[in-house]
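**Q** Summarising the annotation, Swiss-Prot assigns domain 'C2 1' to 1-123 and lists sequence analysis as the type of evidence. Residues annotated as domain 'C2 2' in Swiss-Prot: 161-281. Taken from Swiss-Prot, the feature domain 'C2 3' covers 506-629. Experimental mutagenesis is annotated in Swiss-Prot for ASP541 to Ala, with the remark: Affects microneme trafficking; when associated with A-545 and A-605. While the structure shown retains the original residue, Swiss-Prot records the mutagenesis experiment ASP545 to Ala with this note: Affects microneme trafficking; when associated with A-541 and A-605. Swiss-Prot documents ASP605 to Ala as a published mutagenesis change and attaches the note Affects microneme trafficking; when associated with A-541 and A-545. Per Swiss-Prot, the feature domain 'C2 5' maps to 1192-1319.
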Amino acid sequence: MAAKAIQYNIKVDLHEVKDLSFREAAGEKEIVPNPYIEVTVNGVTKTTIQKTQVVSATFNTSFNFTAYLTPDEFARSYVEVAVLHKYMLIGGVGLQSAVIGKYVFSFAYVYTKSQHWIYRQWVTLRNLDQPQDETGLLLITVGVFGPGDAMPVVDETVCVVNEGERTSTDVNVKLTHYSLSVNIFKGQDIPSVAGQFSTVLEPYVKVKHGGAELQTRPLPDSNPDWLASISIPACVPCFDGNVLVELWNGQDSSTAAGTLMGTVVLDYFQLIKNDLPPRWFNFYWRPPAEGLLGAVTDMMASAELREPIAYGGRILLSASAAKVQTPLPLGVRSARPIPDPATQECVWWLDLYEMTSATGYTSELRIEIAFGPHVIKTASLEANALGTYVIGDNLGRLPEMKIFAPVDEVQVWDVMMYVCSPPATTVAAGIADISNWFSGWGGSPTATQNTPEPAETPWTRLAWVRIPYDSRQFQNGKPQWYSLRSLDGSGTDMFSVLLGMEMFPTKAGKQRAPRLEYKLARFYFRALIYEGLHLPAVGYDVFPDPYIQVELASKTLRTSTIRQTLNPSYYEAYEIEIRLPENISLAPDINVEVISESNSLLSSDVVLGSVQYPIQKVPKEWTKAPVWLQLHSKAYPRCKARVLVAFELVPAEKAEDDTYPFYDDIRPSTKEGNIRLFLVGVRLFKPITQPFVTVCFGRDVENTAEPLWSQESSAPRTGEGGNWNFLEEFTVSVSLPKRMQHHSFLEVKIQDRTQGIGGESNVDVGMAYITLNPLLPWLDSRERAESLETFRLQMLEEVLIEDAENARRSADGGLAARTGGGSFDEDATKKKEMLAAERSRKMAIPYNDPDMANLKIEEVDDYVSFKVAPRPQASRLSREGTSRDERGKAPGKSLSGMPGPVARASPGAGEETEKKGDPVAEKKEGGAQAAPPVAPSAHQREALAASPEEETYGFTPEQLNFVLADLEEDDAEEMTRDEVPYELEADFTVDDLPYLRTPIFRPTDAGVPETVGYLKYVCRVFQSTDEDEGAEMDAVCKSLIETYNSTRDLVVRAYVLAARGLVPPSGASDIQTYVWIQDSENAATLPGGLSYNIRDTGYTKKQGFKPEFNRCYTLACSLPENSIVQIAVMNMGRLTDECIGRTYLDVEDRFFNKKVEQMVIEESTPIELRTLKNEGSTVSHGSLRGFFEIMRADYAQLHPPYTLASAEPDEYQLRVVIWRVKAVPLDDNSSISLFVRTIYQLEDSSEIVKDTDTHYNSTDGTAVYNWRMVFDVLIPAQIPVLKLQIWNYALLSSTEPIGEANFDLTADFFRARKRQQHYRVPRMWVRCSHPAHKGKLRGTIEIEASILPREEAEYTPVGNGRDEPNRDPFLPAVTTNRTYIDWQQIGETVGAASSAIMSGLKWTGVWMTVAGIIALVIFVMFLLK
């Protein structure tokens, strides 16, 4: 069956581009581009902002896409990323764009990766029109996530450059070039396509890989000879593992679109290892419906109606990937003809024995069997008196067919078998013939030789099955039953055919064996139907009305219908006489279907699931326990439904003489049991007004919609919204099964009384099942544990997560198989690098890293140590200054108020933790010191916690002659806080709570129910009514009532740190997020400032899909009214706000959980990751990171909330000093004029551009500036990168950059913000590069910087350039090379020339010159007189 379309979320994070190289055509000069990035997924394109005249740029932009794809569509889908150049006019007016380079990620390849994503990967951009050029690098993250896949959250500090590496190092992505060649030789048997106005036959082949798409020319022939070789430049590493070969018929036009006949997916990495020799690829398709109405029907068809059902031809192709030094150009070339793959003459024998109909079809039928282009048809078949089509020797033994088939088994066609009904014209003609015969007009007309035979009218195909070719199966000739599925898209199996096939080479000389004797004998078939379990629902809030139908050899048995349940109990036995082959191995298997009965004339029954039981396993007498059979549902593949059944098959004579008697009473043996149910309450995700609960057991035999016993609760004692406490006990004595195989349970219906126009009405809210099997006292512990797992109802969320884990395991297995034979997968290396970076992580931590959001980073030299010193105890700050032990004690009670002492974790005796390593910090180049040892792992932290004496490396203040500032206690606390990558509830066990809980669910159209709340209860089953047996339960119930009476004044603290991987349902990319947290709809503020509902719209974060909140929300809480805390991440819109995702936190469970209570006391509540979900969506919409506490109000008053680092940006001033430039190449010029440009991008994507003055006419590539630049910045910053560029100032020609570098200030910003004081970036040289001169130094810039809080900067201002105030540091004036015309140099040149002239003259010439000058003076004086 064709799978349904599945929702996928695609995340693309664009981090950075580097070394862009753009030229309009090959051989032309490179130009500095104006880059921007386009990302296209499934026809949807999203674009980043444009940068101006840069070859490297930081984007830090995220895009989300949502797609609904079938597996075939998923295999063909990809993410296409294109970096483009925007042509600009003077004044910033944009013109057309040109491609700089592209990259493609196929969905299938990304999904095979761990966690279904590729994280921060440098890829080489390529322009396939100029494959020899490497047009730049792109740092990108791509993820493809399906149902149940969690959004990955990583420690981003691993991937951030460390101190001493502020400028991004050269990225060396070494490409190995390949020439991918796909040779398309010819096609055969390609059918024409019936269009709306004409029939189209223009087949061609299209090849796609790595963003390239080429095709052969279309040829109007069903057997075209293309002889085309498609060449695509390819490389490794590559993230498009697919080479798609598509067979199309008809070109796209204004009136019609081309028809995709089929797709072949070649493995690119396998082609690198081994060439694909010429071979046939067979295509199968579903012919489109004819006419305009048919076209519309095809567009709206379900996946079932798009599944291929017919042979669509084949193509002969070969493929290879040859390593080359330089990539070859893209193109389609001629290919030499080659001989066809080897074939052999084969003999095909077919024997049909019987056909049965599961739908009671008894009209005239015919069977057609197609083997590629070869088709064989039976004569028309008539049903016998038993309603089956027994095919005798004359019609069943089909004539021998000789076929030339490929020797290679994988190239042989599959077998397609159809059941067809006669066309209407044939039926009418048959009626006319019968009428003529009766009226005397009949007779056999004599056909003349000149009368042409009329063309056969095709019969209508009703059902089909595709049988993959298997030489072992096709050579044994053993008959098998095949189920044929309906062609109407319903997915039901209409017919079953017993067919024997045999195929072997003619040269084998094998003689056809006699046809198996097919005689029917009488049997009595008995079906024992017990129960159904976890059947799928038939829609939202619609329970099924299931009955079970058993079919064998066209005989059908049907049980009664049990109304409105997922767990029906039947206990019905049926016996029927049936005729089966004497050779029982030829009999069909038993088909069991569970069907929901329709209640309307306008709808039909719905098949919930089916299973086949082998007839050969059925005994004459079933003596063992009945078996649970797993149902397979085509409409509900995620539902794990089962049926409990048994079967017997007795020869007629053995049944009729009572050798094997039939018993119709199959009810299980029982024991009397007393059920006590203490209903604590209901916890719903949505509010209701007047809830009540009905507890039911069993079903009435006469009216299965009514329970055998039921009792309605009284009004709830306390509660509001969706949380209500009943604290009421229900007692009933019933008969319960002895054996664990039979399911025994209570049904609990939750309803709400509402007032409407018509009066009072009851609205169904949800249903809960309480399984009694684990509570039965006569079962042993193993049976209880097994029955608990067997009868546990899986919710939609659990099923999705389990499916995702299975897919991950399969993907990991496939990945291991793929990487086992080659070295093209870089995951292993990348993981090693990330682990190594994690182990050696230094203190250069980004400000926006959630793991380090509340840490204070001190200078490394503060931790230099030469001996081991005792580590001080860290605890939360207390306003009263009480000790940790004092604060851990609540007056008379624990935090939850339950009786008993507060549990304390005693240190393990005799356990010591040794810390090994060199305590002396090593010096690095540039004066930077090595980082302190990395933080211990979770396992190490446990060992440290259990150690009686904790040790750390560092001086004690007494050992120093100065004051050592220790870490703040708040920060030290956060450093030791554990983190779990899941929701904390996953660690809760049944024994952690004083009550049990089961999901309250509602049916969904996926078949699997979804959770709408929880039912909390205490339940016991007793064999007697002895009061001593119930003493334990009485004590538990009494304790719960007392505790709830004292839980009116509680406090919930929700520390919401950050959100990651947000996926807005609207697909918006520019989002402003805030937190909405509530445990009640009541938004009023209580005395003392607490509230039940906080919509934090005044604290919006415009940080994209990774906002930092670092907010502590304190909510008032009373149990049970406020048991469920809803935390939603909202996107603030212009008109309405959008809920991105929400998570529900059951604080009541945490209040009663002793382990969680101890965590609060010990201040060790771990940070957890909670999945954000949205109603109507089955995929994750992101993750919320935080930790959560619940406590009594008096305890909260003694223990203030933790102080979290603010996530609001602070105003700072960045002061950058450009000292000098050196090593700038002259590029064949005698001199060069240089200036330095700095670019800083603000939050609104605008840029601050500042230039130094110009150093003119440098003859050695050096320049001096002593120039200060001042930037007002916000920390945290979205892009904390300062771009440095060296420019050539040209008076006549255009000014252009010589080299550039990105100066990453992430770690410096983080440190400056943590210190809240003046922070200096040491003086250093920054190397510059240019993509047009790969691997060459294009100059270095000597730079120094400092970062100050805005208040301090205003107190100690400095001037730009060398303006006053000129301080910190003082910048000396520069006077040389500051004018374009150097007059001093000109004077020196003239003087030198004069000296040269004078030294060459003789004394005679000198005296003559002097005399001439004197005569000239006298002449001037004479004139003046």
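Cβ atoms here come from the backbone N, Cα and C positions, even for glycine.
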**Q** Work through the mutagenesis positions one by one (ASP541, ASP545) and point out the residue whose CB has the fewest other CB atoms within 10 angstroms.
**A** ASP541
**Q** So what's the mean pLDDT when you look at the domain 'C2 2' (161-281)?
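**A** So the average pLDDT across the domain 'C2 2' (161-281) works out to 87.
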**Q** Among all the protein chains here, how many other CB atoms are within 10 A of the CB of ASP605 (mutagenesis position)?
**A** 14
**Q** Select the range from 1-123, 161-281, 506-629 that forms the most Cβ-Cβ pairs under 8 Å with the domain 'C2 5' (1192-1319).
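**A** If we count Cβ pairs closer than 8 Å to the domain 'C2 5' (1192-1319), 1-123 scores highest.
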**Q** Write out how many residues of the domain 'C2 2' (161-281) are helix, how many strand and how many coil, based on DSSP.
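**A** Taking the domain 'C2 2' (161-281) as a whole: 6 helix, 64 strand, 51 coil.
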**Q** Whole-number answer please: how many Å between the C-alpha atoms of ASP541 (mutagenesis position) and ASP605 (mutagenesis position)?
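**A** Rounded to the nearest whole number, the Cα-Cα distance is 17 Å.
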**Q** Write out how many residues of the domain 'C2 5' (1192-1319) are helix, how many strand and how many coil, based on DSSP.
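**A** Breakdown, helix to coil: 16 helix, 64 strand, 48 coil.
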